[in-house]
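Data first, discussion second: the structure below is written as structure tokens.
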Amino acid sequence: KNRPTFCNLLPETGRCNALIPAFYYNSHLHKCQKFNYGGCGGNANNFKTIDECQRTCAAKYGRSS
């Protein structure tokens, strides 16, 4: 199973001006990081919690443990 492709997207604040704490997966650093979401628009690399981000994007895909 492969990591979802949206995990590679850069964080997008979106069109609105709210400052909602959110998390995105940084594919270069291989970890989830905080960013401010504007409240609308953006892309799928946007999670309400760091746990949700890690479960979706930071899990070990395609590697044997």
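Placement of Cβ uses the backbone N, Cα and C atoms for every residue, glycine included.
Annotation source Swiss-Prot lists domain 'BPTI/Kunitz inhibitor' at 7-57, citing sequence analysis. Taken through DSSP, the domain 'BPTI/Kunitz inhibitor' (7-57) splits into 10 helix, 15 strand, 26 coil.
Experimental mutagenesis is annotated in Swiss-Prot for Asn17 to Leu, with the remark: Increase in chymotrypsin and elastase inhibitory activities. No change in trypsin inhibitory activity. Asn17 (mutagenesis position) is surrounded by 10 other CB atoms, counting those within 10 A of its CB over all protein chains shown.
Per Swiss-Prot, mutagenesis Asn17 to Lys is noted as: Increase in trypsin and chymotrypsin inhibitory activities. Complete loss of elastase inhibitory activity.
Swiss-Prot lists Ala18 to Phe among its mutagenesis entries, and the accompanying note reads: Complete loss of chymotrypsin and elastase inhibitory activity. No change in trypsin inhibitory activity. When other Cβ atoms within 10 Å of the Cβ of Ala18 (mutagenesis position) are tallied across all protein chains shown, the result is 11.
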